[in-house]
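If you look up Swiss-Prot, you'll see 26-126 marked as domain 'CBM39', on the strength of sequence analysis. The domain 'GH16' annotation in Swiss-Prot covers 162-490 and rests on sequence analysis. Here Swiss-Prot notes a natural variant, L16 to Q, with the remark: In strain: Netherlands line N22. Looking at Swiss-Prot, the entry for natural variant P142 to T says: In strain: Netherlands line N02 and Netherlands line N30. Swiss-Prot gives this note for the natural variant P213 to L: In strain: Netherlands line N02, Netherlands line N07, Netherlands line N17 and Netherlands line N30. What Swiss-Prot notes for the natural variant A292 to V is this: In strain: Netherlands line N02 and Netherlands line N30. Swiss-Prot gives this note for the natural variant K399 to I: In strain: Netherlands line N22. According to Swiss-Prot, the natural variant E404 to G carries the following note: In strain: Netherlands line N02 and Netherlands line N30. Swiss-Prot gives this note for the natural variant A408 to G: In strain: Netherlands line N22.
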Amino acid sequence: MADALRFVAWSCCLQLLFLLLGVQGYEVPKAKIDVFYPKGFEVSIPDEEGITLFAFHGKLNEEMEGLEAGTWARDIVKAKNGRWTFRDRITALKPGDTLYYWTYVIYNGLGYREDDGSFVVNGYSGNNASPHPPVVPVSTTPWTPPADPDIDIRLGCTTPKTEVNGAPTRCAGQLVFVDEFNAAKLDPNKWKAERRFSGQPDYEFNVYVDDAPETLCLANGHVVLSTNTMKKQFKKGSGESLDLGEKCTGQANTHDCVRNGRTLNDGLPPMVTAQFSSKDFSFKYGRVEVRAKMPRAQWVTPQIWLQPRRPIYGVDDYRSGQLRIAYTRPNGGNLDLYGAAVLFADEPLRSVKNCLKPGTGNNSEDWSDSFHNYTLEWTPRELRWLVDGKEWCVQGSAKGSFSETTAAGKSLPQAQKLEEGTGLAPFDQEFYLTFGLSVGGFNEYQHEIKPWNERAPQAQKAFWKEVKKIRDHWLDEGHMKIDYVKVYSL
């Protein structure tokens with residue numbers, strides 16, 4: 001039995017290794033090192049499309065211990081003259097000296113390393129080369145960086161808490177994922193768009209599609225997510241059938257991909273929207289920043305989520321958690337801002353870890369008229385929500401584990417499973433990014449006045465009957481724009 005368990009564990013480790021290797025499809029270019037006389041050296045790689053950061057970490061005549069920061073620890077955030085270049089103008093190197101180093105590149109929003117680098121000084125480069133230079137002792141003067149606004153300096157690197165794709169990050173405070181959406185379409189190396197009907201646990205009144213510019217497009221450096229009607233998008237009424245085809249991202253030959261409105265009490269969903277998620281990027285602990293402009297339409301939920309990579313604590317009903325960085329709801333003439341650590345799908349447990357920032361009507365807090373920065377700081381002990389740099393919500397395990405959460409006398413059905421994790425479980429596993437729009441549904445609006453009843457067999461039709469009266473105005477207010485997303489290690 002023990003041998004069998006060891007074999008299973010070994011097989012799982014091997015599969016994980018293959019998965020990680022499959023993700024690392026990009027190889028960091030070999031660093032070019034030039035040493036100058038009487039002092040200074042450069043480390044560089046060639047520029048290429050997709051690189052947004054190059055980092056160098058090194059020590060002189062002393063091997064690096066793993067991914068330590070080293071004597072030199074610098075991020076270069078802009079290429080010059082076709083190369084990403086780290087420059088030291090102070091240190092004097094002599095023949096026989098050895099530079100030990102590792103480099104790091106963010107390519108297409110993902111981080112890659114070249115580890116265990118070493119370089120032995122055999123001579124000098126450039127016009128200052130000298131065949132017989134005098135022996136110059138290594139400077140012990142602390143290194144002082146040049147005043148270069150294009151260089152982001154991080155000396156005294158601290159051990160990070162963040163993990164990315166199952167591996168520890170190199171240093172706290174580093175940019176590990178970024179997309180500023182400046183291309184003509186979503187980067188397929190970073191994102192995967194959904195194409196499926198909605199389902200449990202919220203059964204939204206929409207289908208997600210991946211090929212409709214009316215619901216998802218990139219323009220002026222923004223992702224624009226919009227709502228559309230089934231009638232406009234597919235020229236189909238409620239009582240007709242719709243097959244999303246081989247590109248469906250749900251389970252084939254199920255209600256994820258095919259529905260016949262004639263056989264359903266509620267017919268086809270009346271709305272079409274979009275949703276996309278990070279393809280090969282997931283992380284545990286970090287700082288997520290999203291600059292976005294929210295929709296104002298009633299019963300449209302903007303999705304700026306973190307979703308679990310693996311259902312460690314349960315598959316259904318958000319038992320493995322969902323982190324909502326930000327979403328909004330109309331409230332009279334104002335727009336309320338919410339954040340949430342969702343532990344279960346049904347009330348009263350669903351909203352027990354919600355945070356609310358009531359709308360004030362002030363221009364500075366009109367979440368739909370202008371862009372705002374929505375931030376989540378996720379550490380092993382707490383979750384902090386910020387908007388425009390100001391903290392407005394904290395949820396943590398200092399006063400008790402999340403597994404102990406109760407509401408109206410009810411406990412979490414997965415509480416015993418959560419006790420196997422940390423106090424912050426289920427938020428002690430890797431999560432991935434999700435952006436999108438959903439419309440209506442069950443659970444999402446349980447406490448709000450709405451034209452449909454929870455679990456009613458014809459809830460979608462009741463929703464559409466109400467919205468149809470104000471369709472054009474409602475659609476005009478059903479947009480969300482995202483300027484950028486950035487993830488930093490902590």
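The first residue you see is number 1, and the count goes up from there.
Using N, Cα and C of the backbone, Cβ positions are placed for all residues, glycine too.
All features noted in Swiss-Prot, drawn onto the structure.
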{"residue": "P213", "record": "variant position", "Cβ within 10 Å": "12"}
{"residue": "A292", "record": "variant position", "Cβ within 10 Å": "24"}
{"residue": "K399", "record": "variant position", "Cβ within 10 Å": "7"}
{"residue": "E404", "record": "variant position", "Cβ within 10 Å": "14"}
{"residue": "A408", "record": "variant position", "Cβ within 10 Å": "8"}
Measuring Cα to Cα, how far is A292 (variant position) from E404 (variant position) in Å?
34
To what whole number does the mean pLDDT across the domain 'GH16' (162-490) round?
93
In whole Å, how far is P213 (variant position) from E404 (variant position) when you measure between their Cα atoms?
45
Sorry to bug you, but what's the C-alpha spacing from K399 (variant position) to A408 (variant position), rounded to the closest Å?
19
Quick one: Cα separation, K399 (variant position) versus P213 (variant position), in Å?
47
Which residue counts does DSSP yield for the domain 'CBM39' (26-126) in the helix, strand and coil classes, in that order?
0 helix, 53 strand, 48 coil
